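What follows is one structure encoded as structure tokens, with my remarks underneath.
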Amino acid sequence: MEEQREALRKIIKTLAVKNEEIQSFIYSLKQMLLNVEANSAKVQEDLEAEFQSLFSLLEELKEGMLMKIKQDRASRTYELQNQLAACTRALESSEELLETANQTLQAMDSEDFPQAAKQIKDGVTMAPAFRLSLKAKVSDNMSHLMVDFAQERQMLQALKFLPVPSAPVIDLAESLVADNCVTLVWRMPDEDSKIDHYVLEYRRTNFEGPPRLKEDQPWMVIEGIRQTEYTLTGLKFDMKYMNFRVKACNKAVAGEFSEPVTLETPAFMFRLDASTSHQNLRVDDLSVEWDAMGGKVQDIKAREKDGKGRTASPINSPARGTPSPKRMPSGRGGRDRFTAESYTVLGDTLIDGGEHYWEVRYEPDSKAFGVGVAYRSLGRFEQLGKTAASWCLHVNNWLQVSFTAKHANKVKVLDAPVPDCLGVHCDFHQGLLSFYNARTKQVLHTFKTRFTQPLLPAFTVWCGSFQVTTGLQVPSAVRCLQKRGSATSSSNTSLT
């Protein structure tokens, strides 16, 4: 019966997953139908606009060329008409001289003949007919204004839709996730010299496998990529995976997106568990601030709840002006809250295997600050590093400045400048807990031990504040140092 029940549960789970996939696909099909209508209307509108632009351009060219013909015809007509008028006048003058010369020749016996002959000779010399060019000033040939649009007609006949770039193919073998950076590499299935740039889109997700259509996280867009690879830097991996897709663009149009891929982005994510914190610590997600009145405010509220001390605080009293620490639900319960001089707060995520890395930046003016790890069983009165259940690096700015590594109430003074940002690397299976200058990755100290219980990130602060950064991968520099064995030293054995 139990086996049948378990088999039925598996069937139900399989059906539920399949139903979700089908629903997602139905949503995709409906969205595609809407997109087909919208996109076809858009491209039809664009096509009509392009042809209208061509019609307008051809009409403008036609008007301009007709105007050129009309201007050339008017200019030639004007020149020929002027030349015709001049020739007509010259011909009339020449005919008059010819008639006069014939008449004078017939009157050779007249005593006026010599004088008349001389006048005719002088008239011929000055006659327009002998100064007139008998070559037309312009040609009647209009061949320079003829056109042959055969080539252009062929070009118009060759009009077609733009060639769309092929969808790129993302090369998972060459892509890399490391140091909170993602290098994505892709290639084109066919050589295309007209590609101008690429567009990369990515988003965070907690779901493995093909990207889902309905996601809470939006696609982030990077445009103008000229190469077939791109590196995203300075990422915070606060989700388990990232989706990626790429499309190619030429000068006019973008192609289809590549098949989306999902890359795993392993990193250690946790928040501070406010329910474990000392009452003098004001906890807000990943930051902590010392609150000297925190405990007193809680005591006042507790008495008011019990019906004791119902007298209201003065309007300007610290108790009224200081808010209580922010609380978060946790399995530890209120009874396990750190108290007395253990100004401690723990992370909310257990470390029970693998390698993990996080960083913490503390206020340099803090009188005391500590960072490390602890077993969940760390007592509520116990301070970090003073029991066998915790390991930490401790900075003390009160009275005398000190920078120490602490475990099981043993202390090692560190001979190194105190950085304002510390990196913590925990390799659970190897039993290594290393502290680094987060900026330079200089090793400050390494505990080498054997962890017998799951660990929690642990922090302590007195009269100060700090900010934790999670979602970080183990830096490559840290891995290299660990492989070379330079992260350990014989002097650390006394604190294991």
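From the backbone N, Cα and C atoms, a Cβ is placed for every residue, glycine too.
Unsubstituted: the structure retains its original residues.
According to Swiss-Prot, the feature domain 'COS' maps to 105-162, an assignment based on sequence analysis.
Residues or ranges marked as domain 'Fibronectin type-III' by Swiss-Prot on the basis of sequence analysis: 164-268. When the domain 'Fibronectin type-III' (164-268) is classified with DSSP, helix, strand and coil residues number 0 helix, 46 strand, 59 coil.
Annotated domain 'B30.2/SPRY' per Swiss-Prot: 268-477, in sequence order, evidence recorded as sequence analysis.
Listed in Swiss-Prot is the mutagenesis experiment SER313 to Ala, annotated as follows: In mitosis, remained associated with microtubules; when associated with A-317; A-322 and A-324.
Experimental mutagenesis at this site is recorded by Swiss-Prot as SER313 to Asp, annotated: Reduced ability to associate with microtubules; when associated with D-317; E-322 and D-324.
One entry in Swiss-Prot concerns the mutagenesis experiment SER317 to Asp. Its note says: Reduced ability to associate with microtubules; when associated with D-313; E-322 and D-324.
Mutagenesis annotation in Swiss-Prot: SER317 to Ala, described as In mitosis, remained associated with microtubules; when associated with A-313; A-322 and A-324; the structure shown retains the original residue.
Where Swiss-Prot documents THR322 to Glu as a mutagenesis experiment, the accompanying text is: Reduced ability to associate with microtubules; when associated with D-313; D-317 and D-324.
Record note (Swiss-Prot) on the mutagenesis of THR322 to Ala: In mitosis, remained associated with microtubules; when associated with A-313; A-317 and A-324.
Swiss-Prot gives this note for the published mutagenesis SER324 to Ala: In mitosis, remained associated with microtubules; when associated with A-313; A-317 and A-322.
According to Swiss-Prot, the mutagenesis experiment SER324 to Asp carries the annotation: Reduced ability to associate with microtubules; when associated with D-313; D-317 and E-322.
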Its residues classified by DSSP, the domain 'COS' (105-162) shows 30 helix, 0 strand, 28 coil
Here the mean pLDDT of the domain 'Fibronectin type-III' (164-268) is 93
